[in-house]
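Taking it in order: structure first as structure tokens, then the write-up.
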Amino acid sequence: MAGYLSESDFVMVEEGFSTRDLLEELTLGASQATSGKVAAFFVADLGAVVRKHFCFLKHLPRVRPFYAVGCNSSLGVLKVLAELGLGFSCANKAEMELVQHIGVPASKIICANPCKQVAQIKYAAKHGVRLLSFDNEVELAKVVKSHPSAKMVLCIATQDSHSLNHLSLRFGASLKSCRHLLENAKKSHVEVVGVSFHIGSGCPDPQAYAQSIADARLVFQMGEELGHTMNILDLGGGFPGLEGAKVRFEEMASVINSALDLYFPEGCGVDILAELGRYYVTSAFTVAVSIVAKREVLDQASREEQTGAAPKSIVYYLDEGVYGVFNSVLFDNTCPTPALQKKPSADQPLYSSSLWGPAVEGCDCVAEGLWLPQLQVGDWLVFDNMGAYTVDTKSLLGGTQARRVTYAMSRLAWEALRGQLLPAEEDQDAEGVCKPLSCGWEITDTLCVGPVFTPASIM
């Protein structure tokens, strides 16, 4: 092991002991605390992060993963991923400082934000971070002045109209402008070494990767014609973090592998990267949030006859809302569904319920239309799949939120991490069997791969 992570950084649990068990212990302790101050906290299963990594290597063996630090910069995550050998994709000075503070060398960092502050470019130059991205002439000029020895990656626009987050509205050079940018880089003696793209989060169409890889091949040809040594292809992110996503990770991987074989075949001398955030951390984190207040509202029309519920609704107020942990309600249009820390009895009546955050305005609604038993102030609600853009969010209500995270890992996952037991070393005869360190899905030999796109023409 490289020494980034030690046993003192997490709670070692035995097989069969779940994060929900640990949450129960922690919520009990928090409820019994005498300070009266109760705040939301996370439990993170680092073993889930390890399993996701092995799954990635199994299905995309030619791709070198970089972790998107801005997705979740909690130290436990950074340390376990550094231990696994990942590179780190940083968007700003603070993220570069953070990963270098834990010992990650500059050679494993890419500053992937194509629109950086001059201070961030100067920091990268001073601290040896040479791999930077750009997508416009202004950014190129800033790099020429502040970091002339940088190795630049040209970020191209993608067809991300089906994605939840359309990054092409903000970032990415059009194919029509790429030759001009490459020519300017050559005239300015700036080395362009590759191409990157990002299809956006929540893209339901894996063929978007194939189209972008085909487009990248065109830009590689332009760069090589102009004398640039093009040897890096960055696939960006957009990989699903949930097992129940519309498009399974294996399906995406199959499409990507087919496109890589066609446009960047093995042995072509191109180093292939990907920047993953949600993929690694979404399902690894669970958050516990307490009820701080409640209000009962009499319904005008009772649904008691249809549902057995009493004729009233209940509004619960939480210590976290959409301007903090539950920001996905605003940005990803999600509807968080809680699990109750205390299991209700079968004969308890259900009430139409809604959950609201602490902001004193009408937009801080976490969830509504829920049917829950009668809950009390001080009770805990548990939300799964809360690892992406939650832990270190900046709240509009009071600056940066320092949220407590308890890390856990099973002994089996710890031993696998220490020995780097990759799936390739397992029994190849049991291909259809999900092993403890598999990705958690059954493997199929019949994944449906659509046609690979051909490069678009450039006018």
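In case you wondered, yes, glycine gets a Cβ from its N, Cα and C as well.
Here Swiss-Prot describes Lys116 to Ala as a published mutagenesis experiment; the accompanying note says: Does not inhibit interaction with OAZ1. Reduces interaction with OAZ1; when associated with A-142. Around the Cβ of Lys116 (mutagenesis position), 24 further Cβ atoms fall within 10 Å across all displayed protein chains.
When other Cβ atoms within 10 Å of the Cβ of Ala124 (mutagenesis position) are tallied across all protein chains shown, the result is 25. According to Swiss-Prot, the mutagenesis experiment Ala124 to Ser carries the following note: Does not inhibit interaction with OAZ1.
What Swiss-Prot notes for the published mutagenesis of Glu139 to Ala is this: Strongly reduces interaction with OAZ1 and unable to abrogate both the inhibitory effect of OAZ1 on ornithine decarboxylase (ODC) activity and polyamine uptake; when associated with A-140 and A-142. When Cβ atoms from all protein chains are considered, those within 10 Å of Glu139 (mutagenesis position) total 20, not counting its own. A helical conformation is recorded for Glu139 (mutagenesis position) in the three-state DSSP classification.
The Cβ neighbour count for Leu140 (mutagenesis position), using a 10 Å radius and every protein chain shown, is 20. Where Swiss-Prot documents Leu140 to Ala as a mutagenesis experiment, the accompanying text is: Strongly reduces interaction with OAZ1 and unable to abrogate both the inhibitory effect of OAZ1 on ornithine decarboxylase (ODC) activity and polyamine uptake; when associated with A-139 and A-142.
Experimental mutagenesis at this site is recorded by Swiss-Prot as Lys142 to Ala, annotated: Does not inhibit interaction with OAZ1. Reduces interaction with OAZ1; when associated with A-116. Strongly reduces interaction with OAZ1 and unable to abrogate the inhibitory effect of OAZ1 on ornithine decarboxylase (ODC) activity and polyamine uptake; when associated with A-139 and A-140.
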Round to a whole number and give the Cα-to-Cα distance in Å for the pair Lys142 (mutagenesis position) and Lys116 (mutagenesis position). 9
